[in-house]
Structure formats: C-alpha cells, structure tokens
Amino acid sequence: MERDGDQAGHGPRHGSAGNGRELESPAAASLLAPMDLGEEPLEKAERARPAKDPNTYKVLSLVLSVCVLTTILGCIFGLKPSCAKEVKSCKGRCFERTFSNCRCDAACVSLGNCCLDFQETCVEPTHIWTCNKFRCGEKRLSRFVCSCADDCKTHNDCCINYSSVCQDKKSWVEETCESIDTPECPAEFESPPTLLFSLDGFRAEYLHTWGGLLPVISKLKNCGTYTKNMRPMYPTKTFPNHYSIVTGLYPESHGIIDNKMYDPKMNASFSLKSKEKFNPLWYKGQPIWVTANHQEVKSGTYFWPGSDVEIDGILPDIYKVYNGSVPFEERILAVLEWLQLPSHERPHFYTLYLEEPDSSGHSHGPVSSEVIKALQKVDRLVGMLMDGLKDLGLDKCLNLILISDHGMEQGSCKKYVYLNKYLGDVNNVKVVYGPAARLRPTDVPETYYSFNYEALAKNLSCREPNQHFRPYLKPFLPKRLHFAKSDRIEPLTFYLDPQWQLALNPSERKYCGSGFHGSDNLFSNMQALFIGYGPAFKHGAEVDSFENIEVYNLMCDLLGLIPAPNNGSHGSLNHLLKKPIYNPSHPKEEGFLSQCPIKSTSNDLGCTCDPWIVPIKDFEKQLNLTTEDVDDIYHMTVPYGRPRILLKQHHVCLLQQQQFLTGYSLDLLMPLWASYTFLRNDQFSRDDFSNCLYQDLRIPLSPVHKCSYYKSNSKLSYGFLTPPRLNRVSNHIYSEALLTSNIVPMYQSFQVIWHYLHDTLLQRYAHERNGINVVSGPVFDFDYDGRYDSLEILKQNSRVIRSQEILIPTHFFIVLTSCKQLSETPLECSALESSAYILPHRPDNIESCTHGKRESSWVEELLTLHRARVTDVELITGLSFYQDRQESVSELLRLKTHLPIFSQED
C-alpha cells in the first residue's frame, strides 16, 4: 500500500525528514558555498567606492554571478517549473511540498495560500467516486477513492464513469433502449445473475412526478417492466416489508410485524437499535438467500433486513453487518467487485440497500427540495451501477429488480391523536405510536392475554364526530391487511385515516411535522416502486399493481430455485417475464359433491307469511327441472364456472333453482355459497318477505331453519344469500330465495348492511357495469388466520342458543364479477373484472359509528374498507373461483390478486 502523496510506478521516491521537509541535496550545498566567499569583498568594495578600487569590477562580476546562480538554484530546487511558467493549478501537484504562487499540500488551508482548484482537484477525489473532465489525466494518489489517471484501466482502479467522461464513450443512460432478447453474458457466467436493489422509502408517486429529473430510473422504467404501484404489506414499515419481499410472507407469518415489537412468549422486545435484532428467534419463514443455500446457489447481500442474522443457522455466502455510515458508492462498488470473483466464489443472487430517499423524506417531508435532491442522488447511483455493469459486460446479462419497501406521507402536528385525552390515567398501558398504533398493558407478560382489551376498544369507539381513528380487536381488522395471527401483534390495534397518527400523549409522538409511513397499504402515498430490467423481463411493459409478497416467487423463477411455502400466488407475475418459468394450475376439488333430490316432508316453520306470496304447489313445480333447464341455469348463474370446494372431507349438495345456484353444506347445515347474475335492467320487487320461509325438501330440516327459532332473540336472526326481491325470470316464478337452503344465521345489526347491499348497491353496480355476477356466503375464521377453519375448530366455536347448537359466521363474503368491456354482459365476457369483500359479522355496528346516520352515509364506506382480493376470499372460504374460464391460470391469478388503490386521501 503506497502512502498518500506518492505516485505509484513513476520515477524515484524522495525521502523526507521527520519534520516533513525535504532533505538538502549535497550538490546544492557545494554550489551555494561561493556565496560565502563573495559577501566580505562586496562590503569592502562598497566602503572603498570613493577610491575607485581597480578590483571593483571584479567584485561586481562575482556578485552578479552569485545572484544568477542563486536564481538558477531557486528555480531548480524551489520553484521548479514555475520559473518557466506561473503555476496556478494543483493538477499533478496534490499533497506535494512544492512552492509557487499557490500551494497544494494540506498546510495550504491553514496558511491560506491554496491554489484555487485545491478543493476540487485534491480534496473532493478523496470522497467523490466519479470522474469529471477536469480530473481526466490526473496523477494517481492512493488516498483517492477511485482514479481518473490515464493508466487507471491498467491498475483496475478507474472511477465508474471514466470511459464516458475521459474516453468519450457513451454512458449506459445515453445508449438507445433495446430489447434484450437473449442474455449477453461473459463466458464465465453460465446464467444471468439477479440483483435485488432497494431504495428505501421511494414513494411510487415520486417517479410519476419527478421522472423527468431521474434519467436513469426513467430509462429502466421505459426499457424494462414497470408497475405504477407496488403494494407493500401492512404496516408499511421498513423491516416488515423488506423481509416480506425476500420471504413472500405476510408480516404476521414471518414474525417481523414492525420495526419495534414485543413478544409475550419470549418476553423480549425488538428494535432496530438493539442487539435483540440479531436474535434468530424473531425471524420466521425462509428468506431467499436461505432458499438459495439449500439448493447450492450462492448469495451476496450488501445490507438487507435479516441478512446479517443466522436464520436456520445460515448466513449469505457474502454479507455485511449493517452500518449506515458506509457510503452508497462503496456499497455499489463492492457488489461490482463480487461480480468479478472466480466462478466458484461468485454469488448468483445479490442484494443492495440504500437508505434514501427515506431518510430525507423523514427529515423534510415527501414534498421538499431535499427529497428531490435525494432522488437525483439515488438516480446517479443507479446510473453508477449500470455503468459498472456495462464495463463488466453484464448490462445485458444481469436481471435487476429495482424496488422500494413503502412510500412516504406528510406528517402534521394537527393530525395526531392522543389517547390520554380519552382515557385520563394511562399509566397502565403502553402504545406503539404511529399510523398503525398498537396497545398493550405495561404489566407484561403477566397481563398481556388477560387485559380487558374489549372494554377499552368500546370505550375508545365513536367518541366524537368524524373520529380519525378506529380501535380494533385484531380479529375484526380488514382481512386484506393480514395483520392478526401473531402474538407479537397486540390484541388491540388502531386504524388511522390518511395522514393521521396516534400516540399515548404528546411527549411520545414522533414525525409530527415531517415525513412518516406505516399507514394502510392501499393508501396511494404508501405505494412502492417496482422496476424489472434485464434479459428475463419484458421490454417496455407496464403492468397492473401487485403485492410485494409476489416478488419472492418471481426471484426464485429467475434463479431457478424451488420456492419455500409462502403467501404469494406463484405464477401471478408470469406476465412480467418474456419466458415464464412456472406454469400454475387450478387446485383440485377436495369436497364430496352430490345432487340432492326431494326427500323430506314439509313441516311447520313457525312463519307468518301471507299465503299468496308462497303458493306451495307452484313452488314445488319450479324445482322439477329438466336437463335443458339445468344447462340454462348454469349458464345464467355461474357463467365462469361454479366455485370448487377445497374443504377436505366436506359433503356438499349442489342445489339448482331457476334464478340461482347453491352449494349447500350438509356438515354445517347452511349454504357455503350462492351464485346469481344481476343484469342491468333487472328490478327488485317491493313485496315484504319478512317472516317468510319455504322448506327446502331436498335438505334435512334443522331447528335453525325455522322462523320460530329466531323470534325471541333480540340480536340474532337469519339472512338470505340470494335476495328474495330479485325476480328476473318471470312474474309467474315465485321467489325461490325464500328456501331454507338459502338462509344463514345473521345478526340483526348486520342485516342493515346486507339489505342495503342487496336493495341499493347491487342495483347501482349492475347498472354501472352492464350487469354483474354475484357469489356470496358465510365465512368462519375463529382463529383469525385468514384461512378456512377445520371442522374441529368449527365444532369448538359453535354456540348453544335455545338448546340448539348453532354456528354463527365470523364474516360474510361477496365476489362481484363483470366484464372489462362495458358493451358486454356478464354472460359473454371476453375479459373479467372483479371486486371482493369480506365483511365482519358483528352484533353491533360500532365500527361505523352509525348512530343517527343513514345507511347511504356509511355502508359503502364500510365495504371499501373491507375490500379484499378474490384470493383472500378463496383462502378464508376454501373455495376456488373461475375454473371454467379459458384464460391461463396465471392470467386468472392476476385477476384474483388485484386490489385497487385508495386514490382519495383527503
């Protein structure tokens, strides 16, 4: 290693004295000796001037000679080339002790005589990783982080942009955008490597708004595959989302549910600044570098949450313990160096992480000049990476995923909720502050599970008009959030409106007037960045939004790995790839499906319905269907195929009616689903069907099928899956929806929601979309894991009312499907559009603070809050939709995993 100031490989090196001065040359000493001889004669000559000594001219000649000699020596040993030309630049002179009209050594700063270009020539290259025209041809110094010297290629220490700046070659961003049809890799690369590159806190909107200032990222977007919004996981925090990206798991599944959390079973707390962060017990699931290790694929991680922790006893082959002070350029250069390792050492998968623009967003807010500067900085750094890949011949070989973990929101001190305002004494509780706040008792773990969270949630509900927070017992949170099934998630959580945060009191708040994140993952300002670029990705493609849990399966496909079990839908991102690797298939039906003919005899149901509404003889005739009738019914009621039953050992009757189709569970004695089509011009009748039921003789009769069972219950009643008022076939066809096979136990408070949905919203949706197909049914999720419960769990959670065992649903689902082309009806769709909802079934409507409100002011808002993916409905019901469609399964997975973004954040 050469010392700073020495020039490597160029001429002799001069020694220096201990005080930093150069040692005196012997030749100079001998030449200076005559100066001593000339001093005394000169003085004598001046005193003897009046006498005009004849030796005067000799003395003057000698003095003149000495002066000339002194000047020459000064030029040689002091001023050097400045004698011939005045030197005003430090180029080639950095940190040398040479004297001129300006200096370039470290002392010049204190002396105040530095050359004007000292800073940019000698100082900036010690921490700047790029060349400029002025640096080209500079003298190499070891203290420079990279070189722009003419021979830097030989020494392999060139700055990344040396070729474009000093050799007038095009940089990567200046080259034309070409489709990479086949990988163009160096011979030593058997297959394209993959790099996962995270720009923390890069809000999706940044690229929409400031793309013109970001030439490199914009080129990647235009030349690769891009989505306007990648949906993060909830809460939209750094550690949970980075770990979701590399595991394909929800935070509730992989255990990292927040940047700060408490585990009552471990009785330990996790934070980003604690040593507990390195405890492997916090990390569940299998990150991709562990997956790679199991399949003998090497990985290198330059920072990624979890990558410096022994998960399953495994670390990446190359990794760095997180240190935020490491310059961004150093991280990029390290990855480029790893790509040059011998093939037996070289990783095949890489991660790279930068803290910006998150850091600037937190400090100054998302709409600030500082964030714009941070965006331009990371754009230059991405350009540095691409230029480095180009120099290595990897710019058309490596598959790059440029990604972020979440967005950023502007905070306001006026948009903070403080619980002490409502609770008074708060000494017995602790709140994890923010937009996804959680509460637990201070006395943990002793009272963690026994604390009366329900009473506290009720106390904090509907305290004031237009309340900006909602307290939730976690089983009632929107199922799309998947934020319940973990002991690390406190039983009481808070859902905040856009831009709002919550803390126990003002002293515990943070990010009051600056940027923050963590809110609902459907809020537009929480959306993240995704760009895929490389030979595997499509050229110039823009795709619909998707969730970041899908990226793990995508990366496994790129690397040729078999994914570990995860929450993603493998194959749902096939449309991003030129040549998809994995070909998904529909799940196999597991339930026992049968036809159920009329067997039973009629009984008194204890109803008080007008006889003219349900003439029994005519009603029975309607159920005698021909084969042709059944075909027509299937075409009308399940145009995309009936839902398949994935519930193992489950016995289901398929019941056909003129207007709807039912999958009736003989195990639960209630319908699992009902399907019908609501055309644009269909109308609802005004008949009053309350207290009207007709016994379905095709199924066993249960006490829960009788009107009399519900008469004395003030809260529990029954509801119809298919609305009786929908009568679209003929005026002579009586409402088959009054059949006992169409009812489910339903709280009276929920009937308000259900009736408004049927009587008002479905009519409007059918008119707007030129008709809709509707599938609805009960949900049982007593263990709140977002998956259908086993028969054993259902039995444990059944209730006894009036000496009769009854199973009350925890939720109800609705799946609405229509055509993308509004000119088509639901019976002839060329392409589908869907929306799904999973509504909590609660004995009150306190969630919506409905007192004094009309249904029109809150029901649709509730539906929007509890919107879900079709995939979420499938997981929680054990059903599978759209299996008779002609589209590929991967195309259907795109449809099933879609969710719209909440764009209005007033």
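Positions of Cβ are set from backbone N, Cα and C atoms, glycine also.
So, quick note: what you're seeing has the original residues, none of the substitutions.
For the mutagenesis result Ser30 to Ala or Asp, the note given in Swiss-Prot is Little change in baolateral sorting in epithelial cells.
Under its mutagenesis annotations, Swiss-Prot gives Leu31 to Ala the following note: 60% of ENPP1 redirected to apical surface in epithelial cells. 75% of ENPP1 redirected to apical surface in epithelial cells; abrogation of increased NPP activity in oestoblastic matrix vesicles; when associated with A-32.
The note that Swiss-Prot attaches to the published mutagenesis Leu32 to Ala is: 70% of ENPP1 redirected to apical surface in epithelial cells; abrogation of increased NPP activity in oestoblastic matrix vesicles. 75% of ENPP1 redirected to apical surface in epithelial cells; abrogation of increased NPP activity in oestoblastic matrix vesicles; when associated with A-31.
Experimental mutagenesis at this site is recorded by Swiss-Prot as Tyr57 to Gly, annotated: No change in increased NPP activity in oestoblastic matrix vesicles.
According to Swiss-Prot, the domain 'SMB 1' annotation covers 86-126, on the basis of sequence analysis.
If you take the C-beta of Lys237 (mutagenesis position) and look for same-chain residues 6 or more apart in sequence within under 8 angstroms, you find Asp258, Asn259, Asp405, His406, Ala436, His517, Gly518. Quoted from Swiss-Prot for the published mutagenesis Lys237 to Ala: Decreases phosphodiesterase activity by 40%. Decreased formation of nucleotidylated intermediate.
Under the heading active site, AMP-threonine intermediate, Swiss-Prot lists Thr238. Taking Cβ-Cβ distances under 8 Å and a sequence gap of 6 or more within the same chain, the neighbours of Thr238 (active site, AMP-threonine intermediate) are Asp200, Gly201, Asn259, Pro305, Asp358, Asp405, His406.
Here the Cβ of Phe239 (mutagenesis position) has 22 other Cβ atoms within 10 Å, regardless of which shown protein chain they belong to. According to Swiss-Prot, the mutagenesis experiment Phe239 to Ala carries the annotation: Decreases phosphodiesterase activity by 50%. Decreased formation of nucleotidylated intermediate.
Neighbour density for Asp358 (mutagenesis position): within 10 A of its CB lie 25 other CB atoms from the protein chains shown. What Swiss-Prot says about the mutagenesis result for Asp358 to Gln is this: Decreases phosphodiesterase activity by 90%. Accumulates nucleotidylated intermediate.
The Zn(2+) 2 binding site annotation in Swiss-Prot covers Asp358, His362, His517.
In the shown protein chains, 29 other C-beta atoms lie within 10 A of the C-beta of Asp405 (mutagenesis position). A mutagenesis experiment is reported in Swiss-Prot for this position, Asp405 to Asn, and the note states: Abolishes all phosphodiesterase activity. 10% activity can be restored by addition of Zn(2+) ions. Abolishes formation of nucleotidylated intermediate.
Experimental mutagenesis at this site is recorded by Swiss-Prot as His517 to Gln, annotated: Abolishes all phosphodiesterase activity. 60% activity can be restored by addition of Zn(2+) ions. Abolishes formation of nucleotidylated intermediate. Around the Cβ of His517 (mutagenesis position), 30 further Cβ atoms fall within 10 Å across all displayed protein chains.
Among the natural variants that Swiss-Prot reports, His651 to Arg is described with the note: In allele ENPP1b. The DSSP secondary structure for His651 (variant position) is strand. In the structure as shown, the Cβ atom of His651 (variant position) sits within 10 Å of 15 other Cβ atoms.
Arg680 (variant position) falls outside any helix or strand according to DSSP and counts as coil. Where Swiss-Prot documents Arg680 to Ser as a natural variant, the accompanying text is: In allele ENPP1b.
The Ca(2+) binding site annotation in Swiss-Prot covers Asp781, Asp783, Asp785, Arg787, Asp789. When other Cβ atoms within 10 Å of the Cβ of Asp785 (Ca(2+) binding site) are tallied across all protein chains shown, the result is 18.
Comparing the Cα of Asp785 (Ca(2+) binding site) with the Cα of every entry in Phe239, His362, His651, Arg680, these being the recorded positions, the smallest distance points to Phe239. Here the candidates are the recorded positions His651, Arg680, Arg787, and by Cα distance the one nearest His362 (Zn(2+) 2 binding site) turns out to be Arg787.
Same-chain residues that are not part of Asp781, Asp783, Asp785, Arg787, Asp789 yet have a Cβ within 8 Å of the Cβ center of the Ca(2+) site turn out to be Lys485, Phe780, Phe782, Tyr784, Gly786, Tyr788, Ile793, Ile876.
Rounded to the nearest whole angstrom, the C-alpha distance between Arg787 (Ca(2+) binding site) and His651 (variant position) is 19.
Every protein chain considered, the tally of other Cβ atoms within 10 Å of the Cβ of Asp783 (Ca(2+) binding site) stands at 16.
Taking CA atoms as the reference points, Phe239 (mutagenesis position) and Asp783 (Ca(2+) binding site) are 26 Å apart. The Cβ of Arg680 (variant position) has Ala766, His767, Asn770, Gly771, Thr825 as same-chain neighbours under 8 Å, each 6 or more residues away in sequence. Packing around His362 (Zn(2+) 2 binding site) is summarised by its Cβ count: 20 other Cβ atoms lie within 10 angstroms of its Cβ, all protein chains included. Each residue contributes its Cα atom, and for Asp781 (Ca(2+) binding site) and His651 (variant position) those atoms are 19 Å apart.
Residues in the domain 'SMB 1' (86-126) partition by DSSP class (helix H, G, I; strand E, B; coil) as 13 helix, 2 strand, 26 coil. Cβ atoms within 8 Å of the centroid of the Cβ atoms of Asp358, His362, His517 (the Zn(2+) 2 site) belong to the same-chain residues Asp200, Gly201, Thr238, Ser359, Gly361, His406, Met408, Gly515, Phe516, site residues excluded.
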